[in-house]
Amino acid sequence: MEASSEPPLDAKSDVTNQLVDFQWKLGMAVSSDTCRSLKYPYVAVMLKVADHSGQVKTKCFEMTIPQFQNFYRQFKEIAAVIETV
């Protein structure tokens with residue numbers, strides 16, 4: 001994933017949003033208006049997040065396979081830390 005200019009998340013900060021739904025699909029980009037044959041896989045993710053008032057917002061993004069693999073490794077690290085708590 002690309003480097004973020006945002007400060008790292010502080011676990012003590014007020015995180016008031018709640019994950020409502022997580023959907024993903026594997027896609028294949030096969031062509032574009034500038035390239036006849038791309039043929040590269042990607043992962044499309046859709047998150048539904050509710051704020052403190054209950055309003056649900058949808059966030060969608062795509063990741064290349066290397067970006068997804070990094071994302072997956074980070075979640076495995078989170079799971080390992082949670083298991084020690």
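Glycine too: its Cβ is placed from the backbone N, Cα and C atoms.
Under the heading domain 'COMM', Swiss-Prot lists 18-85.
In Swiss-Prot, the entry for mutagenesis Trp24 to Ala states: Does not abolish homodimerization and interaction with COMMD1. Does not abolish repression of TNF-induced NFKB1 activation. Abolishes repression of TNF-induced NFKB1 activation; when associated with A-41. The structure shown retains the original residue. Other C-beta atoms found within 10 angstroms of the C-beta of Trp24 (mutagenesis position) number 12, with every protein chain shown included.
Swiss-Prot gives this note for the published mutagenesis Pro41 to Ala: Does not abolish homodimerization and interaction with COMMD1. Does not abolish repression of TNF-induced NFKB1 activation. Abolishes repression of TNF-induced NFKB1 activation; when associated with A-24. Applying an 8 A CB threshold to same-chain residues 6+ apart, the list for Pro41 (mutagenesis position) reads Leu26, Gly27, Met28, Ala29, Ile65.
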